[in-house]
Amino acid sequence: MEIKDQGAQMEPLLPTRNDEEAVVDRGGTRSILKTHFEKEDLEGHRTLFIGVHVPLGGRKSHRRHRHRGHKHRKRDRERDSGLEDGRESPSFDTPSQRVQFILGTEDDDEEHLPHDLFTELDEICWREGEDAEWRETARWLKFEEDVEDGGERWSKPYVATLSLHSLFELRSCILNGTVLLDMHANTIEEIADMVLDQQVSSGQLNEDVRHRVHEALMKQHHHQNQKKLANRIPIVRSFADIGKKQSEPNSMDKNAGQVVSPQSAPACAENKNDVSRENSTVDFSKGLGGQQKGHTSPCGMKQRLDKGPPHQQEREVDLHFMKKIPPGAEASNILVGELEFLDRTVVAFVRLSPAVLLQGLAEVPIPSRFLFILLGPLGKGQQYHEIGRSIATLMTDEVFHDVAYKAKDRNDLVSGIDEFLDQVTVLPPGEWDPSIRIEPPKNVPSQEKRKIPAVPNGTAAHGEAEPHGGHSGPELQRTGRIFGGLILDIKRKAPFFWSDFRDAFSLQCLASFLFLYCACMSPVITFGGLLGEATEGRISAIESLFGASMTGIAYSLFGGQPLTILGSTGPVLVFEKILFKFCKEYGLSYLSLRASIGLWTATLCIILVATDASSLVCYITRFTEEAFASLICIIFIYEALEKLFELSETYPINMHNDLELLTQYSCNCMEPHSPSNDTLKEWRESNLSASDIIWGNLTVSECRSLHGEYVGRACGHGHPYVPDVLFWSVILFFSTVTMSATLKQFKTSRYFPTKVRSIVSDFAVFLTILCMVLIDYAIGIPSPKLQVPSVFKPTRDDRGWFVTPLGPNPWWTIIAAIIPALLCTILIFMDQQITAVIINRKEHKLKKGCGYHLDLLMVAVMLGVCSIMGLPWFVAATVLSITHVNSLKLESECSAPGEQPKFLGIREQRVTGLMIFILMGSSVFMTSILKFIPMPVLYGVFLYMGASSLKGIQLFDRIKLFWMPAKHQPDFIYLRHVPLRKVHLFTVIQMSCLGLLWIIKVSRAAIVFPMMVLALVFVRKLMDFLFTKRELSWLDDLMPESKKKKLEDAEKEEEQSMLAMEDEGTVQLPLEGHYRDDPSVINISDEMSKTAMWGNLLVTADNSKEKESRFPSKSSPS
């Protein structure tokens, strides 16, 4: 931490309280008024005024339990007297434990529930010839922003670095200054009156300067946004009015009907020398002190603040910054500065109850909850500024922030500061420049461990959360009843059915729909084309479009997880090829046998649903998921590049080009020298002969259809050279990939407003496709385009839309079909459930639950329907589903400056999937539009989807570690807990399995691919012998244990909890010399009192107090 100007800073801001003045207030409430109250008048009051401690009648004071306070704090409350320097006596009760106790208590009212805080630091500014005013110099939502020296702009948000000395001085201010908790006030004037009355009563402020300090506090506040908004149309007045109206029910209206105590009004003016009873609590109302001499009335203050044109009477609001403040946030105002007429420091910490909108005090129109006032003599402005930064930074600390809301007295606040000091990290002064602004981190560590007490074994009392989510939950528990899991899925998803449609009203859903429609169209049509080639047109592109649309619509409407996108898979295509070849060799009807197999497969899948077989998904861990997902992503990338290279066969390049012979290059269509029998038969059917055809006048497509030959220097192998088309296709391909990735990252760009960046990022891929289509159309190069069937009818005329399972095949084929159906069932089950597991991971923070059984049922039913109609089978597509989820990610719209938006979850709805497949079915009628989309653009989209889906896969992060020195490796959580050699061993095993899957996938044995995916589960089980359970918990998900093992673990946990409870009930008595068994456990409050810095503060304070007692001020109270 920063330590500077120590000579000036060693002088304390406040003298320490001694026995003659006041003992450090260990009570919950102190009245600043010298008025006698009866006990029954004081009980049950919430307002706390922590100030002077004056014993009554020589009676030894004791702490009393408040009716709404803590119930178990006797050991702290019964310490009535402290040391002269304000320190508590040594104790093993550490600040961390006290803070955990404070945060663990629950108040009966909602008034002390913590809210988000906006903190503003204002400093009083004096200029010659001008009236003084409060100027905003810094603000905090999460990180610090300063007004730059020029005063024209805000700095970038940065992590606040504080000097240790300023934190010590802040602690001294809270210990010895005025602390007013739960003050009832409606205006800044009332707050100033109460604070100054407290200061005068306690002898911290002279009566003759009270009026001048009050005037200083009433000075107008000038905020940084006022200058740049001064000339704008005051439309923002309505926004301020909204904030005012939201706050008035909690401020003016609530207090309007309060009855002022008959003793409270004259208390300040007349009874200043009376002795107040300890624990006195006074409910100050808005009329308190309003008639005192020298005070400015609220009306007078309003007249002074409302100078200027009418449109400036309501302060301008920075709407852009206002959007970053969370709903329900409150303000804490820090007021520091130098006053020439002060000879000692005025310090006050105020908590309002309820929070009140103080017009003109904060930059934004939100209710103020806390005020910290620090005014002192000239010459210590920088010191005051650093203390103001310290309290503002503390207010942004998650733990102290909660302590400030729940504190019952001064000691609670001091404990919060001590706990903060116990957690801070100190930077050596010789190795760090404090003027360097630290950039906000991308991820801020959780502070929950600071709030939860620890048990003897070092873990949190409430248990340590798993490092990452597995697949446990009610969705995967066996019910023991037929269709029990399916019934629970329906009950779980039914309440969200209508919200699945309402939640889709967002531009993000429109962007996702347009992007994925283009992404899904091409593979469906391509798959149909390949299937048509393999089955001689029995199932082709039109059947593929119709089947995908029908299956997708049904699944999107009634599926358990509508975020899953259905598509075609490679193993299905391999199975279709093998089946067609088998039927052709044995003279069987392919479509009929396929229908029988499909119906058996659907029946077996329904049996799996009835027996809750989806509960076996819990054995699919991250190890299997990542291997499967990585393979599919790599296949997408590989096939995209393969399709691009295949264009070189259709549009070849002359690799032996000679620029000097360009005038001699030509390519002509000639009669084939030796036409094949098929060619001659085709000519005869068309009533043509070789002599009837004028070969030299034929176009390229006509020459190809008549099986002519290309002759000439500009001809390749069966095609003319077309270099511009291939090169242009390559340009389109890589431009699509680059532009998609760039626009997707545009959300984090520094250009344009946030809303524009967000829209561009959501529509990134669609905008890319649109731009590439326009550019391709403008250039005019005939690149290959998307071909969509233009007529809705079966590809072959000899088949209809329905197929009988038996057909012309023998009867026994229906029974024999169960054998290949078993293999198909494994294929469908593994593809569907692994994809569902990836989509339903806890990292996605899905709130509407999942439905593994319902998903499998819908896939099984539609598989049976597609089999009867002779349509392709569709199952969950991994990459398309991951892309769908990534396109619907939700992030916090209201994030503090410098804070990374928080991932909130996924926009769960059914509309995007539904619209994708509805439009896909309508594509037959949109061929006039779709024919403009170049195929290289869609190949580029495939590559982008495959590459973007690899992000977040831990396997590739671990692969990078092989080439990184240890000192340059990222701070992955598993590297902290698992030896690097074990991490590498885990990665090698996973890469070996991935390589084996790849070999099987691209070979003729691709039909057994699902069996190999299933084998990964057993490989993972064998890894229990190579790695410990703890190592696997960090590198992978833990697999379910046997019932006996679970019972043993439960017994061990119960024993540990019993030991923890016994330990909590044990009373530890310190030995002589305060010996501690564990040297790592210290009390920061006790250790701080032993430091020379704190001691110097106390010694100087005592000297200052002694000097003041020798030469008392005339106006100081007796």
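Including glycine, each Cβ sits where the backbone N, Cα and C put it.
It should be emphasised that the depicted structure is a prediction, and the values quoted were computed from it without experimental measurement.
One entry in Swiss-Prot concerns the mutagenesis experiment Glu585 to Ala. Its note says: Reduced recovery of intracellular sodium-dependent pH. Under a cutoff of 8 A between CB atoms, and with a sequence separation of 6+ in the same chain, Glu585 (mutagenesis position) has no neighbours.
Here Swiss-Prot describes Glu891 to Ala as a published mutagenesis experiment; the accompanying note says: Reduced recovery of intracellular sodium-dependent pH. Taking a C-beta cut-off of under 8 Å and a sequence gap of six or more, Glu891 (mutagenesis position) has these contacts in its own chain: Pro901, Lys902, Phe903, Leu904.
Annotation of the published mutagenesis Glu893 to Ala in Swiss-Prot: Reduced recovery of intracellular sodium-dependent pH; the original residue is retained in the structure shown. Cβ-based neighbour count (10 Å, all protein chains) for Glu893 (mutagenesis position) stands at 13.
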Coarse DSSP state, helix versus strand versus coil, of Glu585 (mutagenesis position): helix
Per DSSP, three-state class assigned to Glu891 (mutagenesis position): strand
